[in-house]
Structure formats: structure tokens, C-alpha cells
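**Student:** What Swiss-Prot shows for this protein is this:
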type	residues	note
BINDING	Lys113, Gly122, Glu123, Ala125, Arg132, Ser133	3',5'-cyclic GMP 1 binding site
MUTAGEN	Ser133 to Ala	No effect on cGMP-mediated catalytic activity. Slight reduction in cGMP-mediated catalytic activity; when associated with A-251. Severe loss of cGMP-mediated catalytic activity; when associated with A-493 or A-251 and A-493
MUTAGEN	Ser251 to Ala	12% reduction in cGMP-mediated catalytic activity. Slight reduction in cGMP-mediated catalytic activity; when associated with A-133. Severe loss of cGMP-mediated catalytic activity; when associated with A-493 or A-133 and A-493
MUTAGEN	Gly360 to Glu	55% loss in cGMP-mediated catalytic activity
BINDING	Arg473, Gly482, Glu483, Ala485, Arg492, Thr493	3',5'-cyclic GMP 2 binding site
MUTAGEN	Arg484 to Ala	Reduces affinity for cGMP and severe loss of kinase activity
MUTAGEN	Thr493 to Ala	42% reduction in cGMP-mediated catalytic activity. Severe loss of cGMP-mediated catalytic activity; when associated with A-133, A-251 or A-133 and A-251
MUTAGEN	Gln532 to Ala	Reduces affinity for cGMP and severe loss of kinase activity
MUTAGEN	Asp533 to Ala	Reduces affinity for cGMP and severe loss of kinase activity
DOMAIN	541-798	domain 'Protein kinase'
ACT_SITE	Asp664	active site, proton acceptor
Amino acid sequence: MEEDDNLKKGNERNKKKAIFSNDDFTGEDSLMEDHLELREKLSEDIDMIKTSLKNNLVCSTLNDNEILTLSNYMQFFVFKSGNLVIKQGEKGSYFFIINSGKFDVYVNDKKVKTMGKGSSFGEAALIHNTQRSATIIAETDGTLWGVQRSTFRATLKQLSNRNFNENRTFIDSVSVFDMLTEAQKNMITNACVIQNFKSGETIVKQGDYGDVLYILKEGKATVYINDEEIRVLEKGSYFGERALLYDEPRSATIIAKEPTACASICRKLLNIVLGNLQVVLFRNIMTEALQQSEIFKQFSGDQLNDLADTAIVRDYPANYNILHKDKVKSVKYIIVLEGKVELFLDDTSIGILSRGMSFGDQYVLNQKQPFKHTIKSLEVCKIALITETCLADCLGNNNIDASIDYNNKKSIIKKMYIFRYLTDKQCNLLIEAFRTTRYEEGDYIIQEGEVGSRFYIIKNGEVEIVKNKKRLRTLGKNDYFGERALLYDEPRTASVISKVNNVECWFVDKSVFLQIIQGPMLAHLEERIKMQDTKVEMDELETERIIGRGTFGTVKLVHHKPTKIRYALKCVSKRSIINLNQQNNIKLEREITAENDHPFIIRLVRTFKDSKYFYFLTELVTGGELYDAIRKLGLLSKSQAQFYLGSIILAIEYLHERNIVYRDLKPENILLDKQGYVKLIDFGCAKKVQGRAYTLVGTPHYMAPEVILGKGYGCTVDIWALGICLYEFICGPLPFGNDEEDQLEIFRDILTGQLTFPDYVTDTDSINLMKRLLCRLPQGRIGCSINGFKDIKDHPFFSNFNWDKLAGRLLDPPLVSKSETYAEDIDIKQIEEEDAEDDEEPLNDEDNWDIDF
């Protein structure tokens, strides 16, 4: 019964709409100007304000200093008996605390309660510009403390930025973090926890085992060793860094000399966010050293990571022969992780290597060459040794030249759309199928007008592209040509002629390619290339029907009259964009959508504009919404959930690699193509982020806690939304606020509600992944560590899942629509009538804001 009830709840939920917070001037702002009075806050005022703010949902995670800062921004308002304070249905922008008097609350013109001193109202207005759920009128003369949303959220942003920058400065000063990357240091900064100590309170005690690093942000602390005062630490000092690396007793006692605040980092949280610090530091050193090598810099990133993982790390005392020319057997390369070593050739010193330096390129390139050097430690040191076995395990063989050759081919073909999403197996088969051919100066490699069947990559030399006897350009090493011949039987559009002697090319024949690439992937590639090749103008499009409708306009099914190729045309009303102040968002949506190039993300063909609309011409996706699909399927099986969640992960991972946060992930924004594979659509909420974003945007039920709290967020918010989607797939309803329409109550449940699971959900791996995706602390959320999506892909939930086959379209989707399915089917005449009405009102447009559209 519980399963049926929850399935019913999930099926009955309405489609959820995104919200955009903005700080436009409202009627409420105008009203408050008439009641504002200047008044200095007394200590009892500040105490009351602080108490009220601490009980406020949005302020629940703020520390005392942040609460005090916000208190200082509260303004004083005076009302006479009968004065209106806020009105039900109007957009709100203030949060209030009653200082004196009584205020009546009305819902739908019915009085429901009276509030007095210390009570607060308008909490939702601090989050975004939602409509007021009640009217409040002064019953008696009274006064309020109030703060405007824009001031409140700007203050939160300022406090958050200041705190992050200050903590990051402290992190930069800790020597143990010197070898970390910028991204890794930012991860640690986000993991900092502020701890306050009273004067005389012990921070760490000599002899105790510790796992926390402390950095003094405020105050002073005294260091004692064996009860003897050694020194006083001040702001910026740090202690306990060895606790992050080693499990050993504290070497001193440290006591707060005055009220002291410390930024603290514990080993457990650091391991979650970054991994074992010592391992990370050594891996960074090894990777950087390998990238400096003339040999290893030609390896792929994955191969370098594998080498770092398989390298043997050893400690050596001072004055020790680490490698002797007469005794070395399998070691081919060394990297100094700590300390210094001296390098000898024929007993003559030829140099000193310190941390981060490496040696051995010649022995890697020619592994049969005897080791002629001796390496001796000058001090205690730690060395990474790369052996023949390490190289063989990493590369699959000991032939370095062949491996570099393979890497070159792979890096070239992965740049091309038709090869980019091949499975590893398909990619390997394709590369193995390449053959080598040579040409002399003046030889025709391909002839204009002939039907081609080969694809070429230039291994060495130069060729000329000639069309109608006119030289167009010259191609050189690692350039390619003729790829269309693998998909289409069509004449070559130009000739390719060898420019010099001994031009070497790798080539593969169409017959071989078609043996490797078959079925859904081949069909997908053919359609994608054909769509991109077609040149489309607005007047060449003819509308067939309306297939979607939203806040800003409609989506039409159109066809290109010359070629009959069908597309989707998203028509966005300029009036709606201007009225809702979304000019920057629509420009950003165009920029992001134009750059996207992934099989699980909607493909933009081009954009148009006229006096009334912006137009996005995209590929046509005919399989309906995932929202409807999961209702047809019922509660998803594990394999079905793996398919859909895995597909969404690949799309979101692609965006995050480009520093794009999507911010509105939900089944309504995912379509299914005719093969049953996903397409992520609608980038109206997406944003490119370098640091952190602060705007409240997205669909409330899918919003991460950090979006609501207003202290800054990044790509972690999409990981939270993955957890909401997975819960919906497996459990039925939404995990937070499923039965709520009041946005404040939805937000309250997201921030404080308990995550529970129906009794019929028994798979422990599924439950564990949902819990870890829906971790309220972003730094503890799976997928948000330095490993990124790898941690999610490696989770036991996906233990039997083939990611390679998913990317290669070799899996059977849970649902393939038997006919074309769209979100809407609206009569075209109805839309045309509305468009005609639109002409009657002039646009309040800004000059040239859309000039680049």
C-alpha cells in the first residue's frame, strides 16, 4: 500500500516551475519610505534583533559576528493604528521584527491572529520576491525593525566573500599546502570551520592525539611545552599541521590568552574533500614532474595519473646509494618528493635534484639501455620510482614509441564530433584499424569530384587543399581531412595534394569504420552532421504545430522548406524578458547553448531575432519529457534509474568541466530522443561561474540548501539536484516539501527536514547514494570533492553499470516512444492571435541591449 500511495503522490505532482529572484523596486518599498525613521539602536534592541534573526530560517547557519553585522542593517519603521504594513498577493521585499505595539494578520480578508513584541514576519521575502501570503495591519500604534531583501542578501554576500578570502589567505600561508593546486586550496578553504575559544580555554593539549589544524583568525594564544611558556601566537599563526598528515601526539599545549577565533580543518573532512593529504601532495609533485618530461608530456592525463598511482614511493636516509649503476635492474625513472639527491655519471657529479625534479627520460625511451648513472641521497628523502612494470601496467606494453603514436591518434580523433563519444573499445578498434601510406610531392591524395571512402590524418609533412584549381590552405602534422567520407557517399568538395616529398598519412576506410560503428550511434552521428551542415534562414522555415509553451514564449515544430529537415524553434517574447528583467540571462542562455556540444544536451543550430521575439533553432527531440516517462514506467528499477541518472550525470559533468552551473535540473527539463536517450534542455537558469554565484534561481523543490542560504554556491547545487531526481526515480514523491506549495515551507524542509525512505526501498546502495548526494554540507556531498563525478561513478550503486556503453548508445533505454510525443499540442491560430495582440502595446525596450544576439 505504501508503494502505491507514494507512486500516486509522485504521479499526481504538478510540473514545477523555476523562479528568478530580482530586487526590482516594489510597491512595498515605496510604502516603507513613508514609515522610515532614523533611530539609534539600544543594546536591548540589538539583543532582541539578534534573538529573532537566530530563529530565522535563512540565518540559522550564521555565526554571532554575522548576526551582529546583519542587525546593524535593520531600519526603524513607525506605524499608526490601522496602517497597512504588507498586503496579501503583492510582491514582498522586507522582513520585519515587532519592536512595540500589536499587529493583526489577515488571510483572504479574515483575521487569523495578532502578533506582539519580538514576533517576526516576512521571512520569505529575505529569500526572493514572492507574493505575500497574508495582509498585516497595525492594530495599535507600533514600531518595527525591518531589513530589505537586497540589503540582506548583499550583506550575506559581502560577509561570505570576506570570510572566504580571509580563510584563503590563511591557507596560502600554511607551508604544508604549498604544493596544492588553486582548486585544491579552494576546496580546503570551503571546508574551514570557525571555532571560538574563551580566554583560558585549552585549544590543544600536549600528548593528546589530534587530527585538526588551527589558524588564528582573531585573538591570541599561548604555547606551552612541559608547562613552560614558549611563545604567544597571534592572528595568522597556525599550529597542528602535522595532525593532517600523521597520527601522532601533540607536541605542545596551546591555550587561548583572550577570546580567540580559529579557522579549523580536520583530517576526516579533509579526506572527504581532498583525499589523504600526503597522497595528494605526492601525486601533485609526481604529475607536475611528469608533465615537464619530454617523454611523459605526450601521455594522456589518465596515463599520468595511472603512473602516479603505480609508482613505488620509498624513504631513504642521508648519504645512501638509492640507485647504483651496477645494481639497477628495473627502475627507469625517479621523482624527488622530499629532500635532495645527487646525480653521478662515471663517478662524476653532474647535478643535484630537489623536490619536484626528476630524471630518466633516456631510460624510459630505450628500456634495454643499461642504467649508467648513480643516484645518492644528500639528506633524508622520499623518492618515487617508476619501473618497467609500472610502465607496462600503465601503457599495456613497453613500447613507448607505439604508445605515443597511439596517444597522438586518439587526441586528434577525440577532437572530432563523429569520434568524440565512441566507447573506449570502439576507439581502440578504430585506432588499430589505421594504416600508413606515403606520398611524394605533387601526388593527389584525394581528387575533387570523386566519391571518397577514406579518412586521413597527416603523420608527417604538408598537403595543400585545392578547390577549382585555387589553393585554399595548407595542412600539416596532426591535421586531418576526409572525415565525411566515413558517413556519406558524396563527391569530394576539394582536392588534397602532397606539398613535399615523403608525406606520411594515417588512414582508415569507410568499410572498416562501419564495422566498428553501427546501430543507434551511427544513426545519431548521421543526423547530427546533416543538421549542422544545413544552412538555414528564418524565411525558409515553415511552422507545423506548437509543441511547447512556457513563461517566455512557445516552442514550434518547424521544417526547412528546401531540405525538409525538421527543427524545434523556441520563440522567446522580448516583452516578457524586459518585464521580468531577464536581459542578461537571455544573452547568457544564447552564449552557453551555442557552445554546448554533447549528445545528451540539446544542440543549437542558430539564433534569429525580430522586433518581438528571440528565436532559438535547435534539433527536434521527439520522445517526450522524462517527467512523463517516469510516470509511465512507475517506480524505476535500479537498472532504469542507473540509465537515466547516468545519462544526466554525463551531461552535467560536461557542463561542470566548462565551469557552467545548470541550476534547474529536474525531469521537466530533460527530453527523450527517438532512441530513448536523454537531452538536457532549457539553459535559462544556467551560468558560467569562476568563483561563486549568489542569485536565488531554480525550482524550489530541487534547490540545494546553499542556494537558499545566500552565502554563495557553485556547481555543487547540481549534485544536490541529482539526488532529488534519483529519489524521485526510486521512491516516487519528492524528498522535501512534496506536499507543499508554500515556498517558505519547501525551503524550511530542505534546510531542516529529515530525509526518510519508504519501506519498499531496500537496496542499500541506492539509499546510500541518495543520502550522500543529499548531504546538506556541500563539502561533504559526494561528487563535490576534488575527484568530482568520479566518486559518483565509482559508487556501488553503479557497480554493474557500463558507462562506456551508455556513451556509445549501446544500452537499451527503459522507454522508447512508439510515436512522436511533445509537451504541448496547441492550435497555431491561437498563438497567432496572441502575437497580434502583442503588437498593440509598445515595447519598453532598451537601446541596443540585444545587439549581439
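Note: Cβ is positioned from N, Cα and C throughout, glycine not excepted.
Modelled residues match the original; the substitutions are not represented.
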**Student:** Looking only at C-alpha atoms, tell me how far Gln532 (mutagenesis position) is from Ala485 (3',5'-cyclic GMP 2 binding site), rounded to the nearest Å.
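**Tutor:** Roughly 16 Å, rounded to the nearest whole number.
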**Student:** Compute all pairwise C-alpha distances among Arg473, Gly482, Glu483, Ala485, Arg492, Thr493, the residues listed as binding 3',5'-cyclic GMP 2, and give the largest one in whole angstrom.
**Tutor:** 20
**Student:** Counting other Cβ atoms within 10 Å, pick out the least crowded of the recorded positions Glu123, Glu483, Asp533, Asp664.
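**Tutor:** Counting other Cβ atoms within 10 Å of each of the recorded positions Glu123, Glu483, Asp533, Asp664, the minimum falls on Asp533.
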**Student:** Restricting to the record's 3',5'-cyclic GMP 1-binding residues (Lys113, Gly122, Glu123, Ala125, Arg132, Ser133), give me the longest CA-CA distance in Å as a whole number.
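**Tutor:** Max span of the 3',5'-cyclic GMP 1 binding residues, Cα based, is 20 Å.
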**Student:** Ser251 (mutagenesis position) has how many other Cβ neighbours within 10 Å of its own Cβ?
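**Tutor:** Taking every protein chain into account, the count is 14.
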**Student:** If you average per-residue pLDDT over the domain 'Protein kinase' (541-798), what number do you get?
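**Tutor:** Here the mean pLDDT over the domain 'Protein kinase' (541-798) amounts to 93.
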**Student:** Given Ser133 (mutagenesis position) and Gly122 (3',5'-cyclic GMP 1 binding site), what distance in Å do their CA atoms have, once rounded to a whole number?
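**Tutor:** That separation, Cα to Cα, works out to 9 Å.
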**Student:** Fill in the CA-CA distance, Glu123 (3',5'-cyclic GMP 1 binding site) to Arg473 (3',5'-cyclic GMP 2 binding site), as an integer in Å.
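**Tutor:** Each residue's Cα considered, Glu123 (3',5'-cyclic GMP 1 binding site) and Arg473 (3',5'-cyclic GMP 2 binding site) end up 64 Å apart.
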**Student:** For the C-alpha pair, I'd like the distance in angstrom between Asp664 (active site, proton acceptor) and Ala125 (3',5'-cyclic GMP 1 binding site), rounded off.
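**Tutor:** Given the Cα positions, Asp664 (active site, proton acceptor) is 21 Å from Ala125 (3',5'-cyclic GMP 1 binding site).
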**Student:** Whole-number answer please: how many Å between the C-alpha atoms of Gly122 (3',5'-cyclic GMP 1 binding site) and Ala485 (3',5'-cyclic GMP 2 binding site)?
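**Tutor:** Computed Cα spacing between Gly122 (3',5'-cyclic GMP 1 binding site) and Ala485 (3',5'-cyclic GMP 2 binding site) is 65 Å.
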**Student:** Express the distance between the Cα positions of Ser251 (mutagenesis position) and Ala125 (3',5'-cyclic GMP 1 binding site) as a whole number of Å.
**Tutor:** 51
**Student:** Taking the Cβ of Arg473 (3',5'-cyclic GMP 2 binding site) as the reference point, list residues of the same chain whose Cβ is under 8 angstroms away and which are at least six residues distant in sequence.
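**Tutor:** Listed in sequence order: Glu464, Ile465.
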**Student:** In three-state terms from DSSP, label Lys113 (3',5'-cyclic GMP 1 binding site) for me.
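**Tutor:** Lys113 (3',5'-cyclic GMP 1 binding site) sits in a strand per DSSP.
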**Student:** Expressed to the nearest Å, what is the distance separating Arg132 (3',5'-cyclic GMP 1 binding site) and Asp533 (mutagenesis position) at their Cα atoms?
**Tutor:** 51
**Student:** Listed binding-site residues are Lys113, Ala125, Arg492; which of them have CA atoms within 10 A of the CA of Arg484 (mutagenesis position)?
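**Tutor:** For Arg484 (mutagenesis position), the binding-site residues whose Cα atoms are within 10 Å come to Arg492.
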**Student:** Rounded to a whole angstrom, what is the C-alpha distance between Glu483 (3',5'-cyclic GMP 2 binding site) and Asp533 (mutagenesis position)?
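**Tutor:** Cα-Cα distance, Glu483 (3',5'-cyclic GMP 2 binding site) to Asp533 (mutagenesis position): 13 Å.
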**Student:** C-alpha of Gly482 (3',5'-cyclic GMP 2 binding site) to C-alpha of Gly360 (mutagenesis position): distance in Å?
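**Tutor:** Taking the Cα atoms only, Gly482 (3',5'-cyclic GMP 2 binding site) lies 40 Å from Gly360 (mutagenesis position).
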